[in-house]
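Swiss-Prot has this to say about the protein:
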type    : residues      : note
DOMAIN  : 222-285       : domain 'bZIP'
MUTAGEN : Cys247 to Leu : Significantly increases DNA binding activity
MUTAGEN : Cys275 to Leu : Slightly increases DNA binding activity
Amino acid sequence: MGTSEDKMPFKTTKPTSSAQEVPPTPYPDWQNSMQAYYGGGGTPNPFFPSPVGSPSPHPYMWGAQHHMMPPYGTPVPYPAMYPPGAVYAHPSMPMPPNSGPTNKEPAKDQASGKKSKGNSKKKAEGGDKALSGSGNDGASHSDESVTAGSSDENDENANQQEQGSIRKPSFGQMLADASSQSTTGEIQGSVPMKPVAPGTNLNIGMDLWSSQAGVPVKDERELKRQKRKQSNRESARRSRLRKQAECEQLQQRVESLSNENQSLRDELQRLSSECDKLKSENNSIQDELQRVLGAEAVANLEQNAAGSKDGEGTN
């Protein structure tokens, strides 16, 4: 038994590190420079190398802006920092179902089960061969090493095939996932959305003041404009009515004057006709006097009539 135990080969186990070694910082003089920047008593923000994600922003980046007065502007929120390597989904596009971890767990369980079975079989074979005689020690050890190597290779091949099948899903599975996602309409997975910061505007406070005081000013100007238009319309209407009244008065005066002129013409025509009649009568009377009294008597009468007219004019 002693010789068989001494001749049995044993596998050297690799020492496993309990904790992952943290790589050194890329800037060894970081602490001194940050103390000089922040002051002797200040402690800088934690900084980790690229393999380790940090939820806090880098110390050399500015934080949120200080609060300012509302009339001059509002503080713009600084967007949150996310760990590197994350996938940000578009708001209008759904994300595929995150079925990777669920499928990997059964594969790991199967691989661990197979490895445990292979180890138990190897331990049983090793015990049986140790109990057998020392004559078959060399052959048993060689067979055991061959079987152990083949079992390890088979396990590794099986694990690689399972991982390949998990990493490369079939076309049917992809169609099924797409159809289930389109029917349910729910986005699976906890991928954070990138927040959209509001657009900066330098006239925020001015807009607040102008929006509050601009409405009354606009209303007052509009009222003044309406009143001015109304007064202009009323003055134009009054002037139009006054001119219309003057035109009507002038028209009436023209009509009255034209009627009076026509009446005067008619009177003149009547008087002229009467004058003609009187002249004709006078001529007829003179002719009859000359025929009765003679021409000398008629001449004396004319002289007497002219002298009487002159005396009346002098008196």
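Glycine too: its Cβ is placed from the backbone N, Cα and C atoms.
Keep in mind that this structure shows the original residues, not the substituted ones.
For Cys247 (mutagenesis position) paired with Cys275 (mutagenesis position), the C-alpha to C-alpha distance reads 42 Å.
Secondary structure by DSSP for the domain 'bZIP' (222-285): 64 helix, 0 strand, 0 coil. Over all protein chains present, the Cβ of Cys247 (mutagenesis position) has 10 other Cβ atoms lying within 10 Å.
Looking just at the domain 'bZIP' (222-285), the mean pLDDT is 94.
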